[in-house]
Amino acid sequence: MVAAGKSDLSLPKTFACSAFAACVGEVCTIPLDTAKVRLQLQKSALAGDVTLPKYRGLLGTVGTIAREEGLRSLWKGVVPGLHRQCLFGGLRIGMYEPVKNLYVGKDFVGDVPLSKKILAGLTTGALGIMVANPTDLVKVRLQAEGKLAAGAPRRYSGALNAYSTIVRQEGVRALWTGLGPNVARNAIINAAELASYDQVKETILKIPGFTDNVVTHILSGLGAGFFAVCIGSPVDVVKSRMMGDSGAYKGTIDCFVKTLKSDGPMAFYKGFIPNFGRLGSWNVIMFLTLEQAKKYVRELDASKRN
């Protein structure tokens, strides 16, 4: 991120660095994302029901999945997850600087206002997920497969089979199921992540003794993850439930109301800890990788010029 200046890398190079960094973050943290999705899709026990919830907490959920389904199940959905990050990560992160510069004007000098950073994050998050929604849908569907009883036939044999099966059985439009809450979620979370990283990094660099190094990137990444989860959890829960149980809800508002009535307001923060564990670590890994990837590309460009 460049807090106030113009990007010193071309758009294709920025896109490539962003997509690569997002994919690294995805591979490293998808077990936590799988745990988050399972917790969000788990319905609260009915009043008087003695059945205890199957999944309890981040580590408990990860352990249960690994024990009952094998370690590989923790990476279920990694293929569409990487598809998603190549498209969505590359677009939302790669376009952030150009869009931010567009909003402030080419002749702007100084620190970019926080409002412009937020607006740029909302814009690139919304545009990016409109393209990448099918990959998000398939990822959630594959992660939700573990809800099926032991021995029950699986709907999909893999990512490509999931795409074709959904199109064949539900139509092409089904690939954009949950687009409304997904656009809202990703626009909000993207703005929270990128704007907060930008702002926190800019603030830290003004403190004597701090430089643009790994420590600054880690602190900024943790701040980005925290703000993203606090702001985006409710719409994230709605998105996961709509994509995981597509026939149970008529739309975004219907899903919100039914969730509120059946599970109460705290249901919108179900999985908060694993969500923060995932997004906090994802942001640290992604931004560290992004900063190093950009540094490497700059050095490579400089060596070619010399």
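Cβ atoms are placed via backbone N, Cα and C, with glycine included.
Don't expect the noted substitutions in this model, because it carries the original residues.
Going by Swiss-Prot, these are the annotated features:
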type	residues	note
MUTAGEN	Cys28 to Ala	Reduces proton transport activity 3-fold
MUTAGEN	His83 to Leu	Reduces proton transport activity 3-fold
MUTAGEN	Lys147 to His	Reduces proton transport activity 3-fold
MUTAGEN	Arg155 to Leu	Slightly reduces proton transport activity
Just jot down the residues in the same chain as Arg155 (mutagenesis position), at least 6 apart in sequence, with C-beta under 8 A of its C-beta; none if empty.
Arg141, Glu145, Ala162, Thr165
Taking the Cβ of Cys28 (mutagenesis position) as centre, how many other Cβ atoms lie within 10 Å?
16
Give me the CA-CA distance between Cys28 (mutagenesis position) and His83 (mutagenesis position), in Å, as a whole number.
15
Count the other Cβ atoms sitting within 10 Å of the Cβ of His83 (mutagenesis position), across every protein chain shown.
21
